[in-house]
Amino acid sequence: MTDGDYDYLIKLLALGDSGVGKTTFLYRYTDNKFNPKFITTVGIDFREKRVVYDTQGADGASGKAFKVHLQLWDTAGQERFRSLTTAFFRDAMGFLLMFDLTSQQSFLNVRNWMSQLQANAYCENPDIVLIGNKADLPDQREVNERQARELAEKYGIPYFETSAATGQNVEKSVETLLDLIMKRMEKCVEKTQVPDTVNGGNSGKLDGEKPAEKKCAC
């Protein structure tokens with residue numbers, strides 16, 4: 001895909017405490033590489049990737065394929081950058097909420113991040129995937145899978161255990177979030193059937209005629 005050659009622009013935001021591995025996770029997803037020497041993110045950074053999203057018909061058959069430009073925003077986890085980070089919440093269409101499987105404190109802080117999300121996101125129930133990162137370090141693990149799954153079930157969101165080092169579930173977790181977002185937009189379009197004018201967007205249904213950045217009420 002060339003610049004501008006896409007149907008949808010989707011912005012995702014990676015959230016979580018400093019040191020949980022957000023930067024290495026996103027780098028693994030966009031470049032399929034692992035760099036353990038990244039320095040702590042200061043403020044906001046982002047990476048990009050183009051993907052093809054295949055829709056499914058009611059009968060389960062493959063539908064139309066859409067070209068999606070993903071912007072993956074990487075946020076600083078430190079408290080001093082919190083006001084800057086929350087300013088980006090309303091622009092994001094989905095969230096990768098991450099904690100470190102080797103840090104119980106980062107897991108406990110997921111609740112604080114959820115509170116900030118619910119207060120600052122574009123709606124009260126945005127699309128979120130909970131991610132327990134550093135699954136490649138089982139000997140250092142402090143958070144068991146049952147704890148994490150129970151928390152994800154409480155919030156009604158998917159949960160994945162990932163590793164930026166090995167690539168485990170990195171792509172799958174982002175694909176799951178994208179699928180949630182695209183299905184939300186499709187339902188929104190079906191309900192409204194009104195022309196979308198955002199960024200010269202689509203004609204009220206997922207027809208992929210022009211690049212569009214869409215949001216939908218929760």
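Placement of Cβ uses the backbone N, Cα and C atoms for every residue, glycine included.
This is the original sequence, none of the listed changes applied.
Cβ contacts within 10 Å of TYR6 (mutagenesis position), excluding its own Cβ and spanning all protein chains shown: 21. TYR6 to Phe appears in Swiss-Prot as a published mutagenesis result, with the remark: Abolishes the interaction with MLPH.
The feature GTP binding site is assigned by Swiss-Prot to 16-24, 74-78, 133-136, 163-165. Within 10 Å of the C-beta atom of LYS134 (GTP binding site) sit 26 other C-beta atoms, taking all shown protein chains into account.
The annotation that Swiss-Prot gives for the mutagenesis experiment GLN78 to Leu reads: Loss of GTPase activity.
Cβ neighbours of ASP91 (mutagenesis position) (same chain, under 8 Å, six or more residues apart in sequence): LYS11, TYR122. Following the DSSP three-state reduction, the secondary structure of ASP91 (mutagenesis position) is helix. Quoted from Swiss-Prot, the note on the mutagenesis of ASP91 to Gly is: Strongly reduces the interaction with MLPH.
Comparing Cβ neighbour counts within 10 Å across the binding-site residues GLY16, GLY19, the minimum falls on GLY19. Each residue contributes its Cα atom, and for GLY16 (GTP binding site) and TYR6 (mutagenesis position) these two points are 29 Å apart. In the three-state DSSP assignment, the secondary structure recorded for TYR6 (mutagenesis position) is coil.
Between the CA atoms of ASP74 (GTP binding site) and TYR6 (mutagenesis position) there is a gap of 22 Å. In terms of C-alpha distance, the listed binding-site residues GLY19, LYS22, LYS134, SER163 place LYS22 closest to TYR6 (mutagenesis position).
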